[in-house]
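Written below as structure tokens is the structure these notes are about.
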Amino acid sequence: MLTCEMRESALARLGRALADPTRCRILVALLDGVCYPGQLAAHLGLTRSNVSNHLSCLRGCGLVVATYEGRQVRYALADSHLARALGELVQVVLAVDTDQPCVAERAASGEAVEMTGS
């Protein structure tokens, strides 16, 4: 059974992970499947070392896992439940602030979508 302290610790780790826009961008990218740090860096327009630092934080928070393939490391969300939970969390946040359309909806409509973060 989860104690209050365990729940608080889990929420604090999640909050730490989501507090940084770059980590949020990495999590969103990983919703599409496993990636190598170099792929994430190229996709997000960041340096590989920056991405690696953020991936280290996300691993420490328990949100991503690393799989070693020789000298390369690929990253994925830690659990399929996490992918669903992140999707639900986004929907809840958007439901609270209805003036902020979903990025995917804006992109589908042809509206320019700017992704920020470093």
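Every residue, even glycine, has its Cβ placed from backbone N, Cα and C.
Don't look for the substitutions in this one, it keeps the originals.
Quick caveat, the model's predicted, so the values are computed rather than measured.
Swiss-Prot lists 3-97 with the feature domain 'HTH arsR-type', giving sequence analysis as the kind of evidence.
According to Swiss-Prot, the mutagenesis experiment CYS4 to Ser carries the following note: No effect. For the recorded site, CYS4 (mutagenesis position), the DSSP three-state label reads helix.
DSSP classifies CYS24 (mutagenesis position) as helix under the three-state reduction. One mutagenesis experiment named in Swiss-Prot is CYS24 to Ser, and its note says Loss of repressor activity.
Swiss-Prot lists CYS57 to Ser among its mutagenesis entries, and the accompanying note reads: Abolishes metal-induced derepression. When Cβ atoms from all protein chains are considered, those within 10 Å of CYS57 (mutagenesis position) total 18, not counting its own.
Applying an 8 A CB threshold to same-chain residues 6+ apart, the list for CYS61 (mutagenesis position) reads ARG13, LEU14, ARG16, ALA17. Look at Swiss-Prot and you will find CYS57, CYS61, CYS102 tagged as Cd(2+) binding site.
DSSP gives CYS61 (mutagenesis position) a coil state; it is part of no helix or strand. According to Swiss-Prot, the mutagenesis experiment CYS61 to Ser carries the following note: Abolishes metal-induced derepression.
Looking at Swiss-Prot, you'll find the mutagenesis CYS102 to Ser noted as follows: Abolishes metal-induced derepression.
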**OP:** Pick out which of the mutagenesis positions CYS4, CYS24 has the most other Cβ atoms within 10 Å of its own Cβ.
**Re:** CYS24
**OP:** Sorry to bug you, but what's the C-alpha spacing from CYS24 (mutagenesis position) to CYS57 (mutagenesis position), rounded to the closest Å?
**Re:** 12
